[in-house]
Structure formats: C-alpha cells, structure tokens
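K.L.:
Annotations for this protein, taken from Swiss-Prot, read as follows:
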- Asp23, Gly24, Thr25, Thr26, Thr27: ATP binding site (BINDING)
- Lys37 to Arg: In strain: 85-961 (VARIANT)
- Gly70 to Ser: In strain: 85-961 (VARIANT)
- Glu78 to Asp: In strain: 85-961 (VARIANT)
Amino acid sequence: PYEKIGAELVKEVAKKTDDVAGDGTTTATVLAQALVKEGLRNVAAGANPLGLKRGIEKAVEKVTETLLKGAKEVETKEQIAATAAISAGDQSIGDLIAEAMDKVGNEGVITVEESNTFGL
C-alpha cells in the first residue's frame, strides 16, 4: 500500500511541476522519490511522521528563499534567446523562441508541435 501511495505522490509531483513550470519534471520526480524513500525509512526507524513533515516544510521554505535570492528576471530578447537556447540545446531554436515571444508579448501563448514532415 505504501508503494502505491508513493507512486501516486510522485506522479502528482511530476504533473504539478509540468503544469506550473513546464520543465523540471525529472528533477522534481527524483527529489520526490528520495523524500518518500528516506521518509519511510525514517518512520520505520521510529521518527515522528509529523516532525518529518515539519522538517521538510522548513527545508522547502529555505530552498525556495535561496533560489529566489539568486533568481534573475529574463527581460531582453537576447536573454530570452540565451535561456531558450540552453533549454533546447540549440541556439537557432533559442532564437526562434525569442522571436516568437517578442511577437506575442508577455501574455501571449506559443504552441510548439512535433512535425511529421522530415526536416521540419
């Protein structure tokens, strides 16, 4: 039963991460899996589950605070292109994404679909 609960939790983490950020699902899944595994191990060893939960919540707050301190706004077309190029692993795709974002604006939506045509 615990394995099923853990699997459902990890699935939910991946879905929520994808919905909110659109990226990072692998990292979130690995972290969630480690938290579940270590949490169950600690509970089996006698740790208080509520104490573990509170500790995890405090750690999440601290990590979030630290990440937000180091975060930088991506504002210019060049910054968008550079960030997108890193994510895509391809500068030309980064440039295309920056161009599309420039055209639709901050509130616009860009839909990317896989092509079935060779070379496109």
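One-based numbering along the chain as shown.
Placed from the backbone N, Cα and C atoms, the Cβ positions cover glycine too.
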K.L.:
If you count other Cβ atoms within 10 Å of each one's Cβ, which of the recorded positions Gly24, Gly70 has the most?
P.N.:
Gly24
K.L.:
When the Cα of Thr26 (ATP binding site) is compared with the Cα of each of the variant positions Lys37, Gly70, Glu78, which one is closest?
P.N.:
Lys37
K.L.:
For Thr27 (ATP binding site) and Glu78 (variant position), what Cα-Cα distance in Å is obtained after rounding to a whole number?
P.N.:
27
K.L.:
Going by C-alpha positions, which of the variant positions (Lys37, Gly70, Glu78) is nearest Asp23 (ATP binding site)?
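P.N.:
So, of the listed variant positions, the one sitting closest to Asp23 (ATP binding site) is Gly70.
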K.L.:
Using C-alpha atoms only, work out the spacing between Glu78 (variant position) and Thr25 (ATP binding site) and round it to an integer in Å.
P.N.:
26
K.L.:
Cβ atoms within 10 Å, counted per site: which of Thr25, Thr26, Thr27 has the most, among these binding-site residues?
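P.N.:
Per the Cβ count within 10 Å, the most buried is Thr25.
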K.L.:
With the ATP site defined by Asp23, Gly24, Thr25, Thr26, Thr27, which remaining residues of that chain have Cβ atoms positioned within 8 Å of the Cβ centroid?
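P.N.:
Along the chain, the qualifying residues are Thr17, Asp18, Ala21, Ala28, Thr29.
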K.L.:
Per DSSP, to which secondary structure element type does Thr26 (ATP binding site) belong, with helix, strand and coil as the options?
P.N.:
helix
